[in-house]
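Colleague: Under mutagenesis, Swiss-Prot gives R40 to A with this note: Important increase in inhibition rates of glioma cell migration. Important decrease of inhibition of the catalytic activity of MMP2. What Swiss-Prot notes for the published mutagenesis of K48 to A is this: No change in inhibition rates of glioma cell migration. Weak decrease of inhibition of the catalytic activity of MMP2. Here the residue is the original one, but Swiss-Prot notes a mutagenesis experiment at this spot, R58 to A: No change in inhibition rates of glioma cell migration. Weak decrease of inhibition of the catalytic activity of MMP2.
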Amino acid sequence: MKFLYGIVFIALFLTVMFATQTDGCGPCFTTDANMARKCRECCGGIGKCFGPQCLCNRI
């Protein structure tokens, strides 16, 4: 069972790392009220906070 948890953790980690590298903007913090605006500006007007990440390919 620990092996399965390890595989799931690695898959999740790699997914987050890949998404962060391909989209280039910083994380979205829920404590910052202007985070959605900062994410949009970082992505040239098309960015959107998706969970803790700012993704530039989300509309």
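Positions of Cβ are set from backbone N, Cα and C atoms, glycine also.
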Colleague: Cα-Cα separation of K48 (mutagenesis position) and R40 (mutagenesis position), in Å?
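Modeller: Checking the Cα atoms of K48 (mutagenesis position) and R40 (mutagenesis position) gives a distance of 6 Å.
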Colleague: Around K48 (mutagenesis position), how many other CB atoms lie within 10 A of its CB?
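Modeller: Here the count is 16.
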Colleague: Ten-angstrom check, please: count other Cβ atoms within 10 Å of the Cβ of R40 (mutagenesis position), all chains counted.
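Modeller: Around the Cβ of R40 (mutagenesis position), 17 other Cβ atoms lie within 10 Å.
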